[in-house]
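Feature annotations, courtesy of Swiss-Prot:
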ACT_SITE  S95  active site, nucleophile
MUTAGEN   G133 to E  In kai2-1; loss of function
MUTAGEN   F134 to A  Fivefold decreased affinity for karrikin
MUTAGEN   F194 to A  Fivefold decreased affinity for karrikin
ACT_SITE  D217  active site
MUTAGEN   H246 to A  Threefold decreased affinity for karrikin
ACT_SITE  H246  active site
Amino acid sequence: MGVVEEAHNVKVIGSGEATIVLGHGFGTDQSVWKHLVPHLVDDYRVVLYDNMGAGTTNPDYFDFDRYSNLEGYSFDLIAILEDLKIESCIFVGHSVSAMIGVLASLNRPDLFSKIVMISASPRYVNDVDYQGGFEQEDLNQLFEAIRSNYKAWCLGFAPLAVGGDMDSIAVQEFSRTLFNMRPDIALSVGQTIFQSDMRQILPFVTVPCHILQSVKDLAVPVVVSEYLHANLGCESVVEVIPSDGHLPQLSSPDSVIPVILRHIRNDIAM
């Protein structure tokens, strides 16, 4: 195993001609895909990895400058694909990884046959004629809460993000992976994600995008998915799923996994 693969805990499982690469969002790691993977391994080669900064990665490898914007993560993704000699893949990106996949596809469109985006947003802060879901003051308070008492913030944020109470297995799972992050890294990653603005790159995307969205999501209003659909330069399709929360593949697998599989298996009908 190479340095890049080891640093990102890369796992390759399953068998099939087509390759699926699964990218996780903030506060999670590759375990967030545990309900989806069993449905893929018989038909696809499946690549799992952890974004740098996840609690499962070595915090000494986290370069605060490199990961102060999403481009650093997109270069990591390209490096993983190149190391594995993947010529083309279906990329399934949750939350920030959806936008990381989009960024990577701008540099290397040949590596991606389609991008399946789950709970994706190009910008989280409201703007003129744009509803991102947060005011800047909301985010300032969020960052201060992370800074002042990370564990307390995790316990409060997890049920809101997942859509459930602390008795929920999905909330407990997200709390675990969120709390695994080193607090200073979590703050840095959170600031990078929530302050990002990817709207300007959307018209230049050429790889087809399948946009999947919970009907109720604390972090991403449904109008954001419609914005992506309207502004992406590529072929795109939106499906709003009757699920609650920002991590539907973890919290509502019975209703969400079949939808993800359908978008993996079927291309956009023109």
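Any Cβ shown, glycine's included, is placed from N, Cα and C.
A straight line from the CA of F194 (mutagenesis position) to the CA of H246 (mutagenesis position) spans 14 Å.
Counted within 10 Å of its Cβ, the other Cβ atoms near D217 (active site) come to 25, all protein chains included. Counting in whole angstrom, H246 (mutagenesis position) lies 14 from F134 (mutagenesis position) by their C-alpha atoms. Neighbour list (G133 (mutagenesis position), Cβ cut-off 8 Å, at least 6 residues apart, same chain): S121, Y124, N126, L218, A219, V220, P221, V224. Across the structure, S95 (active site, nucleophile) and F134 (mutagenesis position) are spaced 15 Å apart at their Cα atoms.
Rounded to a whole number, the C-alpha distance linking D217 (active site) with F134 (mutagenesis position) is 12 angstrom. F194 (mutagenesis position) carries a helical DSSP state (H, G or I).
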